[in-house]
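S.K.: The following block contains the structure, expressed as structure tokens.
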Amino acid sequence: MTEMRVKADLGDCRFYKKKFPEVDDLIMVKVNRIEDMGAYVSILEYNDMEGMILMSELSKRRFRSVNKLIRVGRHEVVLVLRVDSQKGYIDLSKRRVSPKDIIKCEEKFSKSKKVHQTVRHVAKEHGITVEELNEKAIWPLYERYGHALDALKEATMNPENVFKGLDISEEIKNSLLKDIKLRLTPQALKLRGRIDVWCFGYEGIDAVKEALKKGKEISNDKVSINIKLIAPPQYVIVTSCHDKDLGMAKIQEAMKVISDKIKEYKGGDFKQQGEILVIGGDEEKRLEELLDKHDGISSDDDDYNTSDEDDENSSEEDENTSEDEEEED
């Protein structure tokens, strides 16, 4: 409720100068509801304007379940098919979007979202509307530089040249620079790798605990390794770092250490489940929901108690769903 009032006070508006997307534009949407005719969505770059993905435009292949293709709450990249600005109808397609299109649109949306967040913050700070700041500064920068984020990046080094001719005060210019510098600061990446570790021998849980402990011990000043229980024998190795390659290498090293150690015990074995992934957004939320069922790895025996069969099957289904969605994304 508070967020809605803030948006109203700021007069929140679209990212770009044009009021409607154009035919053949790639845009980012959020799925609101699914009905017989299709999926109704909010167009995120155009102030949550409503559009519809027709059922015939969901997939090139036949499908039995709509939920396997699209889900309420998910973000999707779609192509604009038709725009009726008078009636406000916007028809969209998901099936005509290629993997390259998705990457291209996600990169553009990420850049535009950074700019929009900066605009909202600065507008609130100076008591003006988002649209007013867009009209005076941001939209002219889009026209001049192709993308306002590229302009603001250059402004951090050459502000006089970039802001020349814009009808904004020095205070607003300084606020724009201060905010965008913070948003351009490299953010730590979160990576995770799923593993199965078990021991049917005499040492059992103690062997698993020892192997996981060895895996955690490879942490250093640059990369910290955490290992958490999903449901026996499933565990997840998680790390956070600025260097993706370094983080992936460290998780692989932890996996090798764990594998080597558990195999020293009779009946002990190790299996990697899937690839090492960068997590964030919806994927991070799904992982947190899974981990909420169990505590992280510690010296307590409770962390290694076997869940009942229903809990284990439920966790496996959640993980499989997560992988399906990652492939769709």
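Even glycines carry a Cβ here, placed using N, Cα and C.
If you look for the noted substitutions, you won't find them, since the model keeps the original residues.
Quick paste of what Swiss-Prot says about this protein:
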DOMAIN    24-95  domain 'S1 motif'
MUTAGEN   SER59 to Ala  Loss of phosphorylation by eIK1. Loss of interaction with phosphatase IUS2
MUTAGEN   SER59 to Asp  Phosphomimetic mutant. No effect on the interaction with phosphatase IUS2
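Thinking about packing and proximity, how do these listed features fit into the structure?
M.R.: In the structure as shown, the Cβ atom of SER59 (mutagenesis position) sits within 10 Å of 14 other Cβ atoms.
Annotation note: SER59 (mutagenesis position) sits in a coil segment as assigned by DSSP.
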S.K.: Mean pLDDT for the domain 'S1 motif' (24-95), rounded to an integer?
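M.R.: Averaged over the domain 'S1 motif' (24-95), the predicted model reaches a pLDDT of 91.
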